[in-house]
Amino acid sequence: MAKGEGAESGSAAGLLPTSILQASERPVQVKKEPKKKQQLSICNKLCYAVGGAPYQLTGCALGFFLQIYLLDVAKVEPLPASIILFVGRAWDAFTDPLVGFCISKSSWTRLGRLMPWIIFSTPLAIIAYFLIWFVPDFPSGTESSHGFLWYLLFYCLFETLVTCFHVPYSALTMFISTEQSERDSATAYRMTVEVLGTVIGTAIQGQIVGQAKAPCLQDQNGSVVVSEVANRTQSTASLKDTQNAYLLAAGIIASIYVLCAFILILGVREQRELYESQQAESMPFFQGLRLVMGHGPYVKLIAGFLFTSLAFMLVEGNFALFCTYTLDFRNEFQNLLLAIMLSATFTIPIWQWFLTRFGKKTAVYIGISSAVPFLILVALMERNLIVTYVVAVAAGVSVAAAFLLPWSMLPDVIDDFHLKHPHSPGTEPIFFSFYVFFTKFASGVSLGVSTLSLDFANYQRQGCSQPEQVKFTLKMLVTMAPIILILLGLLLFKLYPIDEEKRRQNKKALQALREEASSSGCSDTDSTELASIL
């Protein structure tokens, strides 16, 4: 009976037209609706943005206070201290492509490909950071050599570990959403929090260790100098209080670091691209590096931002000396810095609105160039505190654009790269790590140029007044040199090919690629189901 039923069924099937038979077999294949636009909630964006604070908190504290800490609190000699700072910066720049290479070789896990780096580097990073601000009791006569090795080791170790946090965090921009607009919005949130991080880092470190200043005495020529004798006769209790103040500040910043990392880990989930997930393994690093460095839009973008970053870093690196010696606003430096950072914080949302309304290239031209008139004003004006505050607030507007725009434009370059090289997964960390590398390279160049220029101008170390040529050199480093670099950077941005029309085309092409990958995945699933049924 069963055999006869099977024969009738086969015979009926043979009488049906092929098209009808195929249609009758298809009900198991449900046509999937196009995916709705992926929208990140405000909570998701805030959790992502908070992850940018640790790098800025620690970097700001180290940038402004490590030198004076090594010299006056840890009692490291000036030459070893300068070696620690220089080697630390050089190592910091080197670790970015190194970590980018390691991440590109990482495989996807249940937590993602980037999150494990963030999770496992965090506890080690805060331990290394805390030990930077700890003064060990070395045996008598070995303080100088042992102290040099101690601070060099933990400074380089911390820079390595914080890079293991920051490079994957930067690359995470590409994996929080497949929508350009959502990534841009999340980047704006991130830049706002990062600027707030610099403000908080400066405030915490500055307020807690504000009393950690070497005493000054009037010398016979009428100039105020740091008294070596006073430093040596400083009471042990007072020095111990200063050391404890640095440890307290380090503990608070380390706690904020952990809290921010915890929020990031809980609130953000990596999203893997469909067309990438179909690739068996990541592209070899050096092959990916050749492709990335051969991608024209990326080279033009980092070249433009290399010049503009160098301009702003010249201002940043010499701002304290400029306020102290050229403008003679010794007691206003922290307040002026706070005015710049608060202005940047409040104007980042405005720049985010501007770039979505008028385009990113337009935002670059207006945002970066807006600093030029105020830099000219600083170069020409006489000493005036009110005008200086106005310039500081206006400078914050440009700083906000300089913070936001590179990180908003990098994802566009990566999207363009993926369209040209769709079978090259794992290259995102290379893009971000080498951008950070070139940024830190610019920081090192600005430090070297500034120090050399001041040395040629006969800068008097530890003095509270300087020769006129030093004041003039500082004015050039803070005004004319940045103006020239900004103009060169803007000229390079003229060559940058990804405008708003190109972005829209890339967005449509990427969407088509995702839909193709999705339908391919559905076909593979249906084939597997059919095979199991048969």
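Cβ atoms are placed via backbone N, Cα and C, with glycine included.
The following features are taken from Swiss-Prot:
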- Q56 to A: Slightly reduced LPC transport (MUTAGEN)
- T95 to A: Significant reduction in LPC transport (MUTAGEN)
- H166 to A: Abolishes LPC transport (MUTAGEN)
- P168 to T: Significant reduction in LPC transport (MUTAGEN)
H166 (mutagenesis position) has its Cβ surrounded, within 10 angstroms, by a count of other Cβ atoms equal to 27
Judged by other C-beta atoms within 10 Å of its C-beta, the most isolated of the mutagenesis positions Q56, T95 is Q56
Here the Cα-Cα span from P168 (mutagenesis position) to T95 (mutagenesis position), rounded to a whole number of angstrom, reaches 13
Taking only the CA atoms, the spacing between H166 (mutagenesis position) and T95 (mutagenesis position), expressed in whole angstrom, is 11
Q56 (mutagenesis position) and T95 (mutagenesis position), compared by Cα position, are separated in whole Å by 17
Reduced DSSP state (H/G/I helix, E/B strand, rest coil) at H166 (mutagenesis position) is helix
